[in-house]
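Student: What Swiss-Prot lists as active site, nucleophile is Asp209, and the listing cites similarity to another entry. Look at Swiss-Prot and you will find Glu245 tagged as active site, proton donor. The Ca(2+) binding site feature in Swiss-Prot is assigned to Asn115, Arg170, Asp179, His213. Annotated chloride binding site per Swiss-Prot: Arg207, Asn310, Arg349, in sequence order, evidence recorded as similarity to another entry. According to Swiss-Prot, the natural variant Val64 to Ile carries the annotation: In A1, B(C) and AMY-2.2Y. Record note (Swiss-Prot), natural variant Val66 to Ile: In AMY-2.2Y. The unchanged residue is displayed. Swiss-Prot lists Ala120 to Ser among its natural variants, and the accompanying note reads: In A1, B(A) and B(C). Quoting Swiss-Prot on the natural variant Asp161 to Ser: In A1, B(A) and B(C); requires 2 nucleotide substitutions. Among the natural variants that Swiss-Prot reports, Leu174 to Val is described with the note: In A1 and B(C). For the natural variant Ile254 to Val, the note given in Swiss-Prot is In A1 and B(C). One natural variant named in Swiss-Prot is Leu298 to Met, and its note says In A1, B(A) and B(C).
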Amino acid sequence: MKFVLLLSLIGFCWAQYDPHTSDGRTAIVHLFEWRWVDIAKECERYLAPKGFGGVQVSPPNENVVVHNPSRPWWERYQPISYKICTRSGNEDEFRDMVTRCNNVGVRIYVDAVINHMCGAGNPAGTSSTCGSYLNPNNREFPAVPYSAWDFNDNKCNGEIDNYNDAYQVRNCRLTGLLDLALEKDYVRTKVADYMNHLIDIGVAGFRLDAAKHMWPGDIKAVLDKLHNLNTKWFSQGSRPFIFQEVIDLGGEAIKGSEYFGNGRVTEFKYGAKLGTVIRKWNGEKMSYLKNWGEGWGLVPSDRALVFVDNHDNQRGHGAGGSSILTFWDARMYKMAVGFMLAHPYGFTRVMSSYRWNRNFQNGKDQNDWIGPPNNNGVTKEVTINADTTCGNDWVCEHRWRQIRNMVAFRNVVNGQPFSNWWDNNSNQVAFSRGNRGFIVFNNDDWALSATLQTGLPAGTYCDVISGDKVDGNCTGLRVNVGSDGKAHFSISNSAEDPFIAIHADSKL
């Protein structure tokens, strides 16, 4: 009995680090600003059959409607109530999405904005996505309800201007946003009620927006109030998966490690450093990636949520600066995402974006605020073209063959060791995942031609970067692995995608 009790305690302690994906699925995708009706369809027609584990959705709760500039993406990070009612859809549509995605084994993770309400400067009235009244100047949010008692004005009513002062970072206003007093049980209860409503609907977990701006103990107090996941889709006693947005590039008062007790943290150093390597800036080269992960100063793998770019830093917000790779840098981006999905470190998130007209002046995009593709503020449908790409300015990186097939690669090699590393002391590298998968990159300015140990059983394999295995045939390159596990690889430095990946399920 003692043994059983101990196991159940361990299970409880570890639950918030477990994404609760089904069938050994290992990656999630952020369908940034997508409507719930489009996500429900995408779960059924694409994400489930292609092996995606889940979707991070944009904040589902009512936000302020901003008209200057016109309907920016960041208005969704200015809540005014916890009603499920945004330009992505209403509560019925949200419930339908969660049910349909769960029914095909794809989980939903909610971007929870619980550090603050909207900016103090928003006018009083009903300029909100569901018509609820707000009076930020008087701290009135009657749809919750919150009043002046529920904010941190008595501790700090100014902006954060010193990130070396943890008190300021957590009690003052992030870019003018009214900071909630999360040490008050009333506020904790209101936040937990909102999150529990979503858990009961069937979500699997949460991204905690602006976690760095909340005290770890306050977050824990909220998490302690949360229900177990819905047993219709999750095993009894399952706790919500938690990943906290903590931007810690080093050199500030607050460290990501302070939040490990609550769940995983977003490892922003990952994309910033990998981008620098793939761009070959500062003398970095891919051969240095041999000890990628903790060896590069990243948080422990089982505490990391990793990504090449996110909705903030792909437009110069958040963290990472100019080294961040995005869909605008497609060739390098596919290499970076390929490396991420092949490497065992961290739990991976793929980005799915929309296009906007960039306008750089003095190195800054003046249009970094632009919201999703829309007609007069109504978000456009995600249409699917004949070639399986998306229309209406939705980028759908998760549908790019090279990325989609690497999501499948990660599923196939899950749990296998990082082995058979090879490099040329420059930017040609290769490694296997045990005997289940092998990947080789050429990021040099000259051709790669090498016979490498793949670790794979003998046979002919289909390269899943240049093509697909279809009905036992290969639409891309074929790789012949000998009885000694070796194969010859040739990759031109001018190839559209200068990398090759093969795995157990791509064997012909």
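Cβ atoms here come from the backbone N, Cα and C positions, even for glycine.
Let's see these features in context: how buried, what's close, how far.
Tutor: Under the DSSP three-state reduction, Asp209 (active site, nucleophile) is assigned to coil, being neither helix nor strand. Counting only residues at least six positions away in the same chain, the Cβ atoms of Pro59, Tyr77, Asp111, Ala112, Val113, Ile114, Asn115, Glu245 sit under 8 Å from the Cβ of Asp209 (active site, nucleophile).
Neighbour list (His213 (Ca(2+) binding site), Cβ cut-off 8 Å, at least 6 residues apart, same chain): Asn115, His116, Ile160, Val169, Arg170, Leu174, Asp179.
The DSSP secondary structure for Arg349 (chloride binding site) is strand.
Around Val64 (variant position), the same-chain residues at least 6 positions away in sequence with a Cβ under 8 Å from its Cβ are Glu75, Gln78, Pro79, Ile80, Cys118, Gly119, Asn122, Ser127, Ser128, Thr129, Leu134.
Around the Cβ of Val66 (variant position), the same chain contributes Pro72, Trp74, Glu75, Gln78, Asn122, each under 8 angstroms and 6 or more positions distant in sequence.
Under the three-state DSSP scheme, Ala120 (variant position) falls in the coil class.
Around Asp161 (variant position), taking its Cβ as the centre, 8 other Cβ atoms fall within 10 Å, counting all chains.
Secondary structure at Leu174 (variant position), as computed by DSSP, is helix. Cβ neighbours within 10 Å of Leu174 (variant position), excluding its own Cβ and spanning all shown chains: 19.
Using a 10 Å radius centred on the Cβ of Ile254 (variant position) and all shown protein chains, the other Cβ atoms total 20. DSSP gives Ile254 (variant position) a coil state; it is part of no helix or strand.
According to DSSP, Leu298 (variant position) sits in a coil region rather than a helix or strand. Taking the Cβ of Leu298 (variant position) as reference, residues of its chain lying under 8 Å away and at least six apart in sequence are, in sequence order, Glu267, Lys269, Tyr270, Lys273, Ala304, Tyr345, Gly346.
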Student: Are there any residues in the same chain, six or more apart in sequence, whose C-beta is under 8 angstroms from the C-beta of Ala120 (variant position), and if so which?
Tutor: Pro136, Asn137, Arg173, Gly176, Leu177, Leu178
Student: Round to a whole number and give the Cα-to-Cα distance in Å for the pair Asp161 (variant position) and Arg349 (chloride binding site).
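Tutor: So the alpha carbons of Asp161 (variant position) and Arg349 (chloride binding site) sit roughly 31 Å from each other.
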Student: Give the sequence-ordered list of residues that share a chain with Arg207 (chloride binding site), lie 6 or more positions from it, and have CB atoms under 8 Å from its CB.
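Tutor: For Arg207 (chloride binding site), the qualifying residues are Gln56, Tyr109, Val110, Asp111, Ala112, Phe243, Gln244, Glu245, Thr266.
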